[in-house]
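**Student:** I grabbed these lines from Swiss-Prot:
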BINDING   Ser147, Ser148, Tyr283, Ile443, Thr444, Asn446, Thr497  K(+) binding site
BINDING   Asn151, Ile443, Thr444, Tyr654  chloride 2 binding site
MUTAGEN   Arg207 to Cys  Loss of potassium-chloride cotransport activity in Xenopus laevis oocytes
MUTAGEN   Arg207 to His  Loss of potassium-chloride cotransport activity in Xenopus laevis oocytes
MUTAGEN   Tyr283 to Ala or Phe  Abolished potassium-chloride cotransport
BINDING   Leu447, Trp448, Ile603, Tyr654  chloride 1 binding site
MUTAGEN   Ser495 to Ala  Reduced potassium-chloride cotransport
MUTAGEN   Thr497 to Ala  Abolished potassium-chloride cotransport
MUTAGEN   Tyr654 to Ala or Phe  Abolished potassium-chloride cotransport
MUTAGEN   Tyr679 to Cys  Reduced potassium-chloride cotransport activity in Xenopus laevis oocytes
MUTAGEN   Thr991 to Ala  Constitutively enhanced potassium-chloride cotransport activity. Significant locomotor deficits
Amino acid sequence: MHPPEATTKMSSVRFMVTPTKIDDIPGLSDTSPDLSSRSSSRVRFSSRESVPETSRSEPMSELSGATTSLATVALDPSSDRTSNPQDVTEDPSQNSITGEHSQLLDDGHKKARNAYLNNSNYEEGDEYFDKNLALFEEEMDTRPKVSSLLNRMANYTNLTQGAKEHEEAENITEGKKKPTKSPQMGTFMGVYLPCLQNIFGVILFLRLTWVVGTAGILQAFAIVLICCCCTMLTAISMSAIATNGVVPAGGSYFMISRALGPEFGGAVGLCFYLGTTFAAAMYILGAIEIFLVYIVPRAAIFRSDDALKESAAMLNNMRVYGTAFLVLMVLVVFIGVRYVNKFASLFLACVIVSILAIYAGAIKSSFAPPHFPVCMLGNRTLSSRHLDICSKTKEVDNMTVPSKLWGFFCNSSQFFNATCDEYFVHNNVISIQGIPGLASGIITENLWSNYLPKGEIIEKPSAKSSDVLGNLNHEYVLADITTSFTLLVGIFFPSVTGIMAGSNRSGDLKDAQKSIPIGTILAILTTSFVYLSNVVLFGACIEGVVLRDKFGDAVKGNLVVGTLSWPSPWVIVIGSFFSTCGAGLQSLTGAPRLLQAIAKDNIIPFLRVFGHSKANGEPTWALLLTAAIAELGILIASLDLVAPILSMFFLMCYLFVNLACALQTLLRTPNWRPRFRYYHWALSFMGMSICLALMFISSWYYAIVAMVIAGMIYKYIEYQGAEKEWGDGIRGLSLSAARFALLRLEEGPPHTKNWRPQLLVLLKLDEDLHVKHPRLLTFASQLKAGKGLTIVGSVIVGNFLENYGDALAAEQTIKHLMEAEKVKGFCQLVVAAKLKEGISHLIQSCGLGGMKHNTVVMGWPNGWRQSEDARAWKTFIGTVRVTTAAHLALLVAKNVSFFPSNVEQFSEGNIDVWWIVHDGGMLMLLPFLLKQHKVWRKCSIRIFTVAQLEDNSIQMKKDLATFLYHLRIEAEVEVVEMHDSDISAYTYERTLMMEQRSQMLRHMRLSKTERDREAQLVKDRNSMLRLTSIGSDEDEETETYQEKVHMTWTKDKYMASRGQKVKSMEGFQDLLNMRPDQSNVRRMHTAVKLNEVIVNKSHEAKLVLLNMPGPPRNPEGDENYMEFLEVLTEGLERVLLVRGGGSEVITIYS
């Protein structure tokens, strides 16, 4: 409590807190809180001798961000006052005067009674007051307490695409609102399994064996490894992008478009959409191939006995059945998309069972290989679909008669007088084991490639029979297409796509930033292992001619991979059929929603119609367009021709994902803070290079077409072309590029994600034109991890015509210092008659177009208390007011000479952030930027916030930790409780001393003695040039003072001066009897209490960042404002006072 000496001056000074719930606290949006409509709170003054301890110790509310308290302040500075609360308001001079209700004095200027608002007669609608945060109360409407925001900032809602429409439709039909379920899916169910289902597909079952047989084990292993490396590098880049903020529902398109902008985002989004649509066509074609070739071959509508026409007939069958399947699947998606999602797990189970059957069969083949004989004529493979026996003759009733094979190669069914094929005559028909098994050593024969032209007979590579041509009408197994390494790359690549399935479900994930990287990378590792191991197993277990037999003609029409599986080939056939059907349904479900998301962004006007949906959110028009494009893929009818098209679009998409990550990393934008740490721009660049190489390796003409399509979309969206203004060589090119870039920059404020500190550093110069505080420039260089603009400015007071040379010299001095401190930026000096005007001109006019500063950096005016000249601190406060009016952020470095140089490096320590009021998030962003510099890199960030009596400090700490997690900022969190609201004697006396000093200086300035008159006259006449620094330059007071000095001395003026001295002595006598103003006591109480807790927690911190209170609305309180700031920062070595510009500079979203 109060010491005895304090009681002689005051009876009792206490705060009485009466908590009251405010019902109209404004709601806050997830991205940018609405800070403009905060309701005000009521304050009244009363007198009480005692307040029960329970009124200060009991927690009043546990609702963070939803309720706040209304403070009822009891303040009785004099013991002779009456206890009636109305006594406080009886004096007319104590009426509240705000900016809108100011009294107009005789001089025509608005003037309030106190420096700050003193609202003792409260009316509804006035400003917000808080017992412990009185210093910040004037701006509580625009800079609210942290405790009132944390709950809304930490808890955001993530709706999936169409979920809002679904919910609204259900509410309309059911007549009541159902609570929205929060996302609960984890890494395994939400990312890992969907990625497995989308990566494993038709290529694994229908084409991988053929790829191994054609390319050989070594080249096939290389193809699979390159494709898997491409997707792994892309997944790393995607993980960095996905963990750079809260991923909205919408997945990959939103990640790419928000990372690269609307032009690239629209182009890549459409490429991704077309890829997904053609994937649906590919899966449908795969399902039809399994159905017609392996399950029900008799269902074929078109048939041909001619080997050359058989493939054409098969393509027509694929078109008919494919169209029918597409219509059926579109109806399923249109009517019941929920059933598609419900059966997804069943389709995934089919895939997993099929893969396990392959491994089981490979293991079993090592000791008991399955019996699948292959009929060979010499080295040539025969189709066993129409053979009754693998022999030229057969025994019937003890008689040797020609077999069906004889009839295929001879023109007569009789042994005599038959003319047979020459190769048939000279070679024997033998039967070999199609699956020799793992221990057979067949792996050595399958190591090397065996590429064939179209129509070539498949035969053993050891002894080719190229000397005798075969008749294509015979029952040979033929190559249906011309094969090459590049073709196989294009065909196989779709089997590794699908890595974005997890990010597409981002809205359903409980913690997307954790689940997407882990689940995606684990899924790629799993699928890569399966593919690579299957390449080796297929080559080690299956005969080469069987591997190259794409449709299983040599093994009686069985699926080749099915012949290896255990317990039955039908496990693979049925499993692969259902898995391809499921994958097709998933593609037809996802592609329309992707198109709908692109259309809703309204970046491509002619797609706007596809953004409309049914009442339940289903994109009907987008589904119809998707079906039409998929039909084009089905009309192609060949899986081997559709796969390279699909590869192009996915490779284009992956290329831009890697490009986005590489650009963000190299540009080092402040918003680029991925929680996933294992990325590097070199990995992204390597992934981008592999994607580009694969595009041209697989099909160079398809690659060019895909790029042209993407380029046309980019051009359509925004690109208008740069003017060819070359000038004189490289400099002309640089000027043209700079002009083009400046014109492209937005004139308006940038998006929160793109905000970076563009600094205007105000430096002080001494009489020799040297920088007084070079460490301020050092600090600015350490902040430039944001890679923004830096302008170094200073003001020389004088006449421009006379001081132009000095300005050039000072500019060169500053440039040399900038070079020494490695600050890349521009220097701007202004010669002005008055310092305030010069600073105002700098703040208003620096920069060009979109490259304008948004943050002002300046030093604290040290020694302002000791200076007789008030211009030092008046210039400082004027600068604060100008930056506030310009909506710029302000950084004030106190004790800047103690700040570290670029050579010093802290090996440990803390950067402490005291987040008291929210003003845009600058306090969160600055320590992150500082930690990017080597000087501060090893420091840890600690964030403190203040809890009042009514706040739930435990919930505040949880909310703050959650908010920082979403911001991707690693920091230690602590909530400091400030429950004690007693005003101490020290606070009271400190306020009294402050007010006495201000009053005394005011009297001294009004009654200057004449002993300085002659000295001042000589000094003014002899000073030809006076260069003053920011903080101690000419002001309007200069003219007034000089008028006093140069006045003519008369008897009347002497008598007037003598009377003024007597009046001045009476004023000094009044100082001894004055009592401190109540509002100043409360503000001093805030400064003292905050300083106590800050010094207690942060006295050893390497740097303390603190909210800077705004200057008083009434200029009469400027000196008190400086005193409050001094008290607030006493006892701290390095302090950075931060004042936001009023706009959000940091966001949790990507």
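Backbone N, Cα and C atoms are what each Cβ position is placed from, and that goes for glycine too.
Any idea what these are sitting next to in the structure?
**Tutor:** Here Thr444 (K(+) binding site) comes close to no residue that lies at least six apart in sequence on the same chain with a C-beta under 8 angstroms from its C-beta.
Secondary structure at Thr444 (K(+) binding site), as computed by DSSP, is helix.
Here Arg207 (mutagenesis position) comes close to Ile491, Phe492, Ser495, Lys550, Leu639, Asp640: these same-chain residues lie at least six apart in sequence, with C-beta atoms under 8 angstroms from its C-beta.
The DSSP secondary structure for Tyr283 (mutagenesis position) is helix.
On its own chain, Ile603 (chloride 1 binding site) has Pro262, Gly265, Gly266, Ile717 as residues at least 6 apart in sequence with a Cβ closer than 8 Å to its own Cβ. In the three-state DSSP reading, Ile603 (chloride 1 binding site) counts as coil.
Within the same chain, residues at least 6 positions away in sequence whose Cβ sits under 8 Å from that of Thr497 (mutagenesis position) are Asn198, Ile199, Thr231, Gly275, Ala279, Leu646, Phe650.
In this view, Tyr654 (mutagenesis position) is surrounded by 31 other Cβ atoms within 10 Å of its Cβ, with every protein chain counted.
DSSP classifies Tyr679 (mutagenesis position) as coil under the three-state reduction.
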**Student:** Just to be sure I understand the packing, how many Cβ atoms besides its own are within 10 Å of the Cβ of Ile443 (K(+) binding site)?
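**Tutor:** There are 16 of them.
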**Student:** Could you check which of the recorded positions (Ser148, Asn151, Asn446, Leu447, Tyr654) sits closest to Tyr283 (mutagenesis position), going Cα to Cα?
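**Tutor:** For Tyr283 (mutagenesis position), the spatially nearest of the recorded positions is Tyr654.
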**Student:** Please identify, among the recorded positions Leu447, Trp448, Tyr654, Tyr679, the one with the smallest Cα-Cα distance to Ser148 (K(+) binding site).
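**Tutor:** So, of the listed recorded positions, the one sitting closest to Ser148 (K(+) binding site) is Tyr679.
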**Student:** For Leu447 (chloride 1 binding site), just count the other CB atoms lying within 10 A of its CB, please.
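**Tutor:** So the Cβ neighbour count for Leu447 (chloride 1 binding site) comes to 14.
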**Student:** Sort the recorded positions Leu447, Trp448, Tyr654, Tyr679 by C-alpha distance from Ser147 (K(+) binding site) and give me just the closest.
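**Tutor:** Given the candidates Leu447, Trp448, Tyr654, Tyr679, the nearest one is Tyr679.
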**Student:** For the chloride 1 site made of Leu447, Trp448, Ile603, Tyr654, how many Å separate the two farthest Cα atoms?
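**Tutor:** Of all Cα pairs among the recorded chloride 1 binders, the widest measures 51 Å.
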**Student:** Relative to the Cα of Trp448 (chloride 1 binding site), which of the recorded positions Asn151, Tyr654, Tyr679 has the closest Cα?
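**Tutor:** Among Asn151, Tyr654, Tyr679, Tyr654.
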**Student:** Name the residues of the same chain, 6+ apart in sequence, whose Cβ is under 8 Å from the Cβ of Tyr679 (mutagenesis position)?
**Tutor:** Ile236, Ser237, Ser239, Ala240, Cys661, Thr665
**Student:** Find, among the recorded positions listed as Tyr283, Trp448, the one whose Cβ has the highest number of other Cβ atoms within 10 Å in the structure shown.
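**Tutor:** The most densely surrounded of these recorded positions is Tyr283.
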**Student:** Give me the CA-CA distance between Asn446 (K(+) binding site) and Asn151 (chloride 2 binding site), in Å, as a whole number.
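**Tutor:** On Cα coordinates alone, these residues lie 64 Å apart.
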**Student:** Rounded to a whole angstrom, what is the C-alpha distance between Leu447 (chloride 1 binding site) and Tyr654 (mutagenesis position)?
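**Tutor:** That comes out at 31 Å between the alpha carbons.
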